[in-house]
Amino acid sequence: MAGQPGHMPHGGSSNNLCHTLGPVHPPDPQRHPNTLSFRCSLADFQIEKKIGRGQFSEVYKATCLLDRKTVALKKVQIFEMMDAKARQDCVKEIGLLKQLNHPNIIKYLDSFIEDNELNIVLELADAGDLSQMIKYFKKQKRLIPERTVWKYFVQLCSAVEHMHSRRVMHRDIKPANVFITATGVVKLGDLGLGRFFSSETTAAHSLVGTPYYMSPERIHENGYNFKSDIWSLGCLLYEMAALQSPFYGDKMNLFSLCQKIEQCDYPPLPGEHYSEKLRELVSMCICPDPHQRPDIGYVHQVAKQMHIWMSST
């Protein structure tokens, strides 16, 4: 879900939505062998409008009739796109995501299966996202001030550190998944489920099938790990400064892109506009060897120091 059709912002209040008020529906084990806890049903929501869609999902702005909260309701055709094992893993992952509680993370409020669809109830953030902000500055032919870069990046790091501390990887950090509220609060969305809904959120697609944020270990199919999230954070920090992905190219094919990623071949950030600390952190995160990348604790600490320093100057 990003700030474009098929990827939408989510945000809003998350207090006890449907968790105690919702009707309990007995599961049908034959029809829904991997049913999540039935806390809500579609009858509990008034759908207002569609705000996003993917190949196997649609997202709606909706009102929960039980407490009048405005939410995002994502409907996923789970039985068409997954086998039984993938459904089980997806259900388990959603259970973990519901336990996350952080001011900079889109809250997973509830989930249930109805009419052969997985319905995920999410906090709704109805402002913009980081990709839209980057496009705006690019159109204006202006760089994002470094103070602003750290203001948002430190909040993003706080969100990722919360996830990693609970052994949850994001797997799809990119500007379109970083929502910004009207008051300047970052909300990280599309948590951890990208591999299940692969047709719509596998990687950062600026061109169809072009994964600009894919780490070297993923190119080599060595699996995703916590340091892969760090690579993506480095790419995002670079993009906030340069207004484009470090590995972007106008006429690249997938092979040449993968070569650039493996060799960490990207243009340096302008030293006259951005601090050595920012450029150094980008270099540490966009490192081909995942073992050489810092952990999220270090990245967050640097971001906090720079945010405080920039705010005081």
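Backbone N, Cα and C atoms are what each Cβ position is placed from, and that goes for glycine too.
Substitutions noted, but not modelled.
Annotation note: Asp172 (active site, proton acceptor) sits in a coil segment as assigned by DSSP. Summarising the annotation, Swiss-Prot assigns active site, proton acceptor to Asp172.
Residues annotated as ATP binding site in Swiss-Prot: Ile51, Gly52, Arg53, Gly54, Gln55, Phe56, Ser57, Glu58, Val59, Lys74.
Positions annotated as domain 'Protein kinase' by Swiss-Prot, on the basis of sequence analysis: 45-310.
Under the three-state DSSP scheme, Lys74 (mutagenesis position) falls in the strand class. Here Swiss-Prot notes a mutagenesis experiment, Lys74 to Met, with the remark: Loss of autophosphorylation and of kinase activity and induction of apoptosis; when associated with M-75.
Per Swiss-Prot, mutagenesis Lys75 to Met is noted as: Loss of autophosphorylation and of kinase activity and induction of apoptosis; when associated with M-74. Residues near Lys75 (mutagenesis position) in space but far in sequence (CB under 8 A, at least 6 apart, same chain), listed by position: Ser57, Glu58, Val59, Tyr60, Glu117, Leu118, Asn119.
Secondary structure at Tyr108 (mutagenesis position), taken from DSSP and collapsed to helix, strand or coil, is strand. According to Swiss-Prot, the experimentally introduced change Tyr108 to Ala is described as follows: Increase in catalytic activity.
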Considering the recorded positions Arg53, Lys74, which residue's Cβ sits among the greatest number of other Cβ atoms within 10 Å? Lys74
By Cβ count within 10 Å, point out the most packed of the binding-site residues listed: Ile51, Val59. Val59
I'd like to confirm something. Which of the recorded positions, Lys74, Tyr108, Asp172, has a Cα closest to the Cα of Ile51 (ATP binding site)? Lys74
Which whole-number value in Å describes the distance between the Cα atoms of Tyr108 (mutagenesis position) and Arg53 (ATP binding site)? 18
